[in-house]
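Colleague: So Swiss-Prot lists these for the protein:
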MUTAGEN   E6 to A  Significant increase in pre-50S ribosome subunits
MUTAGEN   D7 to A  Increased pre-50S subunit, altered 30S/50S ratio, severe growth defect
MUTAGEN   D11 to A  Increased pre-50S subunit, altered 30S/50S ratio, severe growth defect
MUTAGEN   D15 to A  No effect on 50S ribosome assembly, still interacts with uL16
MUTAGEN   D16 to A  Increased pre-50S subunit, altered 30S/50S ratio
MUTAGEN   I17 to N  Increased pre-50S subunit, altered 30S/50S ratio
MUTAGEN   E20 to A  Increased pre-50S subunit, altered 30S/50S ratio
MUTAGEN   D21 to A  Significant increase in pre-50S ribosome subunits
MUTAGEN   D22 to A  Significant increase in pre-50S ribosome subunits
MUTAGEN   E23 to A  Significant increase in pre-50S ribosome subunits, no longer interacts with ribosomal protein uL16
Amino acid sequence: MTKQPEDWLDDVPGDDIEDEDDEIIWVSKSEIKRDAEELKRLGAEIVDLGKNALDKIPLDADLRAAIELAQRIKMEGRRRQLQLIGKMLRQRDVEPIRQALDKLKNRHNQQVVLFHKLENLRDRLIDQGDDAIAEVLNLWPDADRQQLRTLIRNAKKEKEGNKPPKSARQIFQYLRELAENEG
């Protein structure tokens with residue numbers, strides 16, 4: 001018996017099974033390129049980190065070696081190494097790496113915000129005196145009122161005499177120590 005032309009489609013394997021879970025997801029070539037470029041940028045961010053920060057990111061041995069090599073290479077070789085790191089990242093789960101990197105960035109941002117607050121508090125201490133000292137004592141009850149008054153008095157004298165702000169820096173250092181001892 002010979003098959004009719006319309007029957008030849010019946011022999012396609014898997015054609016008779018219609019499973020909705022096996023739906024093919026089509027991804028455009030542009031989207032694949034964007035993802036690859038984004039992973040290259042992630043790799044470049046990791047390469048730019050210092051050794052201490054790099055230790056806090058979960059990396060396997062191959063990826064770690066590639067990153068350390070990229071840190072030593074300059075110019076065109078570095079670009080090629082970053083492409084390799086991007087390729088290696090495509091084959092791995094990058095979510096833990098992203099989370100660790102975000103955590104490092106967030107810690108740095110929190111420290112910058114704290115320094116700005118301490119600088120503003122220092123400036124208020126120099127400008128307002130006892131009112132600002134009361135605020136500092138509310139924030140840190142173990143702060144030394146006498147030491148603060150001495151530093152403020154010296155900072156005002158330096159400011160009036162157009163001298164370098166040595167005491168203002170000491171006030172900032174003291175406030176930073178208080179903030180670090182609290183946390």
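Backbone N, Cα and C atoms are what each Cβ position is placed from, and that goes for glycine too.
Although substitutions are noted, the structure shown does not include any of them.
Let's see these features in context: how buried, what's close, how far.
Modeller: The number of other Cβ atoms within 10 Å of the Cβ belonging to D22 (mutagenesis position), over all protein chains shown, comes to 8.
Taking a C-beta cut-off of under 8 angstroms and a sequence separation of 6 or more, E23 (mutagenesis position) has no same-chain neighbours. Under the three-state DSSP scheme, E23 (mutagenesis position) falls in the coil class.
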